[in-house]
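J.: Taken from Swiss-Prot, the feature domain 'PX' covers 143-272, and the record attributes it to sequence analysis. Among the mutagenesis experiments that Swiss-Prot reports, Lys214 to Ala is described with the note: Abolishes phosphatidylinositol phosphate binding. Abolishes endosomal location. According to Swiss-Prot, the domain 'BAR' annotation covers 302-522. According to Swiss-Prot, the mutagenesis experiment Lys442 to Ala carries the annotation: No effect on membrane remodeling and membrane binding; when associated with A-445. Under its mutagenesis annotations, Swiss-Prot gives Lys445 to Ala the following note: No effect on membrane remodeling and membrane binding; when associated with A-442.
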Amino acid sequence: MASGGGGCSASERLPPPFPGLEPESEGAAGGSEPEAGDSDTEGEDIFTGAAVVSKHQSPKITTSLLPINNGSKENGIHEEQDQEPQDLFADATVELSLDSTQNNQKKVLAKTLISLPPQEATNSSKPQPTYEELEEEEQEDQFDLTVGITDPEKIGDGMNAYVAYKVTTQTSLPLFRSKQFAVKRRFSDFLGLYEKLSEKHSQNGFIVPPPPEKSLIGMTKVKVGKEDSSSAEFLEKRRAALERYLQRIVNHPTMLQDPDVREFLEKEELPRAVGTQTLSGAGLLKMFNKATDAVSKMTIKMNESDIWFEEKLQEVECEEQRLRKLHAVVETLVNHRKELALNTAQFAKSLAMLGSSEDNTALSRALSQLAEVEEKIEQLHQEQANNDFFLLAELLSDYIRLLAIVRAAFDQRMKTWQRWQDAQATLQKKREAEARLLWANKPDKLQQAKDEILEWESRVTQYERDFERISTVVRKEVIRFEKEKSKDFKNHVIKYLETLLYSQQQLAKYWEAFLPEAKAIS
């Protein structure tokens, strides 16, 4: 019985007969007559492993290896007499060996490699998720959380006054202490929340939704002016903008889990946000840093290895320009619609005055009713102007700011790449310095040079990982942003078309009701 392989004779190294074969086939197989002086270090050692495995394998395992032989018939049970038995083990013995005592693992490995194509067996170690799968994962992100901002309230007098908003949250998520709660927040609190989130997440490639822009003129009117229609209109615009901003924050899976967001929604009192004023020291420092980043961005020329990022960045820049042009046109439309409403109101007053001075009763009544129709139409124009603003102009304004944040994510990826390249250049200089020390035979400084090389090798590896991670995050964030943008535009455009349809239907209804009065004029 062959248990090792070092003391086996030539006859023992021959493959054993399969069950069901006649003795003649065994004799035919033994006709090779190898020399007795063969050593175990020669090429025939490959049959040693095969012979031992075959003696200790069950017929089921041996049969599973036979389909490799292209000349076998009936699953390898009936062999042709003139075929050499070595062909049966030509492929199987390549994967089997007795170097390890864990023969069961070798058998499983052999069966796996035989059943899979070579390329598939190599690539089956760690499957990488595709970005289509990442997009499907984003579709599963559904959060049962709704925030609302209501009741803007002016607190204080003069230039020290501020406006507080009621932030109401409804949710069934276990992250929060209750299902419904409300807190009071001022505008600087919203700005402070953005600063905290941006500081933590923007450097990692996340798209942090921006808050609405400051309006120094609008807030000055609210602080020192009386409560008129312009102040109420400004507060309503800001309230709606803050609500959209906060809803985008809680819709983001990463932002929702941030403790600063939960604190903003739940905590009764927040510490005063500092550095949010435009003319403060922190505000001026931010403006200076933005200018510095813009200059450094112009000096960085990135060798893009992934064409996807280059194409997406061009799409984002072109889309931002188009949205700016469209936003300017929509703002003009809003102003014209408001002007039309004012002119319609003046027209209605003039018709009413003319109707009251008319002697013809039928004509006087018709003019008076026409004035009433024009007053109703003036209300329609005013409502439609508001719809133009809140459903179109504000949507475009939000996405102009969001696209700027998307560009910032690409810029952050570029900075990470530049840091990686700078580290590689520094590592190359350290290696050159080590080579000069070796050439100059200065062993006292050589160890320090080696330590610096090890340190920079570690930095290069870490920076490369950072670049790969931020590339993955930016790609995933852009895919999510495009989905949210499509859904957002669809909802707003549908609502806008519904308002236009309602306005036209009401307009036709008013004129149809007035037509009999016009025909009744004698």
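Keep in mind that glycine also has a Cβ here, set from the backbone N, Cα and C atoms.
Set these features in their place in the structure for me.
T.: Per-residue pLDDT, averaged over the domain 'BAR' (302-522), rounds to 94.
Under a cutoff of 8 A between CB atoms, and with a sequence separation of 6+ in the same chain, Lys442 (mutagenesis position) has no neighbours.
When secondary structure is read from DSSP and collapsed to three states, Lys445 (mutagenesis position) falls in the helix class.
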J.: Tell me the Cβ contacts of Lys445 (mutagenesis position) under 8 Å, same chain only and six or more apart in sequence, or just say none.
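T.: Leu437 - these are the non-local Cβ neighbours of Lys445 (mutagenesis position), listed in sequence order.
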J.: Can you tell me whether DSSP puts Lys214 (mutagenesis position) in helix, strand or coil?
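T.: Its secondary structure by DSSP: coil.
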J.: Near Lys214 (mutagenesis position), how many other Cβ atoms are within 10 Å of its Cβ?
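T.: Cβ-Cβ neighbours of Lys214 (mutagenesis position) within 10 Å number 16.
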